[in-house]
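Have a look at the structure below, then the notes.
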Amino acid sequence: MISSVCVSSYRGRKSGNKPPSKTCLKEEMAKGEASEKIIINVGGTRHETYRSTLRTLPGTRLAWLADPDGGGRPETDGGGVGSSGSSGGGGCEFFFDRHPGVFAYVLNYYRTGKLHCPADVCGPLFEEELTFWGIDETDVEPCCWMTYRQHRDAEEALDIFESPDGGGSGAGPSDEAGDDERELALQRLGPHEGGAGHGAGSGGCRGWQPRMWALFEDPYSSRAARVVAFASLFFILVSITTFCLETHEAFNIDRNVTEILRVGNITSVHFRREVETEPILTYIEGVCVLWFTLEFLVRIVCCPDTLDFVKNLLNIIDFVAILPFYLEVGLSGLSSKAARDVLGFLRVVRFVRILRIFKLTRHFVGLRVLGHTLRASTNEFLLLIIFLALGVLIFATMIYYAERIGARPSDPRGNDHTDFKNIPIGFWWAVVTMTTLGYGDMYPKTWSGMLVGALCALAGVLTIAMPVPVIVNNFGMYYSLAMAKQKLPKKRKKHVPRPAQLESPMYCKSEETSPRDSTCSDTSPPAREEGMIERKRADSKQNGDANAVLSDEEGAGLTQPLASSPTPEERRALRRSTTRDRNKKAAACFLLSTGDYACADGSVRKGTFVLRDLPLQHSPEAACPPTAGTLFLPH
């Protein structure tokens with residue numbers, strides 16, 4: 001092994017590969033004796049490597065451990081701390097309560113210089129581990145970058161769907177999940193003074209608004225909301241059915257209308273025919289419009305954000321579909337020509353009622369998935385349109401000139417024997433042919449035109465078939481994510497212990513009351529001046545936020561009471577946070593965990609493993625005396 005290392009140092013020189021000399025062997029043996037091995041225990045798995053290997057990536061957490069001059073090696077009474085059972089000056093062992101499988105890839109990155117992403121580890125977990133070890137996510141190899149990015153795409157897709165967390169019973173929002181949403185709605189609707197004494201105040205008056213909003217907006221919030229949703233669905237179907245039946249001859253009545261017009265002393269009689277709809281359909285449509293009007297008014301009065309409500313496309317469709325009915329009722333008694341023109345225009349606008357079918361997206365997940373798929377596949381649709389436009393332009397021009405080849409000499413324009421009189425008409429034929437519809441209204445009649453038609457059909461099949469699989473894959477991905485989120489069980493609130501406050505008597509102390517086991521005395525002023533922050537990793541599996549770091553700037557806010565549970569918006573924002581944002585905070589933070597640590601005398605004590613961010617001008621000994629289980633890292 002030593003000779004191979006020595007030989008590798010000679011490779012690449014002009015003189016070629018030389019055999020190692022005795023001097024080289026002695027130097028390499030001296031280096032091997034001088035280099036110290038380091039043992040890193042991660043989650044119970046011991047990894048052994050050289051300090052020189054860890055120094056390949058300076059500025060990372062493992063590089064700090066390998067630096068003996070920067071306080072990376074814990075010391076007790078000036079001696080090195082080895083693992084229990086090893087000599088005091090031998091290999092030094094450090095313990096980290098992290099994922100051992102991911103650390104193997106991290107350590108291999110130090111050895112080979114290539115960072116690969118494990119396929120059996122969830123993306124957010126690998127992202128958190130990279131943040132903890134101080135490795136930038138951009139160092140991931142290109143072959144693993146797609147695997148690494150999949151979790152972010154999945155998280156963004158999950159955030160798009162606002163599917164409820166309700167169970168199959170159909171009951172209202174229960175326990176903490178419903179309370180969080182109601183509290184969030186109250187906060188959006190205005191200042192809520194939740195007290196018994198304020199029941200008649202503004203808080204009491206606004207307390208019904210989120211309930212009414214959930215009743216008409218969220219079909220899964222309660223049983224009453226489901227009843228309202230089914231009623232709305234019933235009226236939508238009835239309105240669309242009525243709209244379609246109005247065009248059938250069986251429900252149309254022809255009337256002869258006589259008009260007497262007087263212009264000065266001249267009186268004229270005009271007869272005209274009008275088509276009226278059966279009164280029963282008009283009454284049914286009136287009942288449906290009354291329901292939609294009530295629903296629209298309740299939702300706009302109780303909405304948390306009026307601006308967002310007005311900008312919603314479905315709400316605009318509701319308003320445009322309701323307005324023509326009232327205008328028709330108001331103008332029906334007028335017989336002037338202007339009133340008849342307005343009524344004719346309103347009858348044309350009534351087709352907007354058919355767009356109410358899109359309100360079914362609140363009740364059917366598949367329709368929501370289709371809408372999100374269309375929005376997510378915008379680039380593919382643009383690519384499809386560009387391909388189709390290029391093909392239409394090319395083949396319409398080719399078919400026009402190909403049909404001119406068989407023209408007779410007596411026909412200078414060449415239009416007598418073909419339907420392709422000009423290139424714009426060829427656009428229609430090219431679109432129909434490329435989309436494989438083939439209506440048969442236009443077709444080539446010459447052998448050259450038939451050849452162009454065959455090429456156009458083949459090009460259409462190949463062109464349209466390319467973007468379609470991408471759109472289908474997007475639909476499958478969104479649908480599977482939506483189904484998974486619907487079946488996701490409710491998350492109960494978990495108790496998260498608050499971090500130790502700066503003025504707490506237990507701050508910066510170990511679990512035992514012995515002075516020699518404490519990592520720092522509570523009377524050490526330099527530590528407080530530097531704003532050292534501690535954080536217990538009490539629940540490392542709660543929503544993936546247990547490893548969120550706290551910066552020194554947030555140290556002043558630790559003395560204030562913390563919320564017991566983040567709001568749904570805060571949880572969504574934390575889940576969407578990127579690694580780079582967290583790396584900025586992690587650069588000025590440290591991790592605190594408790595465990596057993598081996599001392600120089602061979603005994604095992606309870607201690608605290610602390611990583612602190614200290615400036616270079618202050619030595620670690622000035623901030624806190626080195627004790628067993630304490631590790632100081634330079635800035």
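Our numbering is plain: 1 for the first residue shown, then up by one each step along the chain.
For all residues, glycine too, the Cβ spot is worked out from N, Cα and C.
Annotation of the published mutagenesis S8 to A in Swiss-Prot: Decreased inhibition of channel closure by PKC. Inhibition of channel closure is nearly abolished; when associated with A-9; the original residue is retained in the structure shown.
Here the residue is the original one, but Swiss-Prot notes a mutagenesis experiment at this spot, S15 to D: Slightly decreased rate of channel inactivation. Loss of channel inactivation; when associated with D-8; D-9 and D-21.
According to Swiss-Prot, the mutagenesis experiment S15 to A carries the annotation: Decreased inhibition of channel closure by PKC.
Experimental mutagenesis at this site is recorded by Swiss-Prot as S21 to D, annotated: Slightly decreased rate of channel inactivation. Loss of channel inactivation; when associated with D-8; D-9 and D-15.
As a published mutagenesis entry, S21 to A appears in Swiss-Prot alongside the note: Decreased inhibition of channel closure by PKC.
Positions annotated as Zn(2+) binding site by Swiss-Prot: H116, C122, C143, C144. Other Cβ atoms within 10 Å of the Cβ of H116 (Zn(2+) binding site), summed over all protein chains shown, number 15.
Following the DSSP three-state reduction, the secondary structure of T436 (K(+) binding site) is coil. According to Swiss-Prot, the feature K(+) binding site maps to T436, L437, G438, Y439.
Cβ neighbour counts within 10 Å, taken over all protein chains shown, single out C144 as the most crowded of the binding-site residues C122, C144. Within 8 A of the CB centroid of the K(+) site residues T436, L437, G438, Y439, the other residues of that chain are V432, T433, T435, G440. The most densely surrounded of the binding-site residues C143, T436, G438 is G438 (count of other Cβ atoms within 10 A of its Cβ). Cα of C144 (Zn(2+) binding site) to Cα of Y439 (K(+) binding site): a span of 49 Å. Taking CA atoms as the reference points, C143 (Zn(2+) binding site) and L437 (K(+) binding site) are 42 Å apart. If you check the binding-site residues T436, L437, G438, Y439 against H116 (Zn(2+) binding site), none has a Cα inside 10 Å of its Cα.
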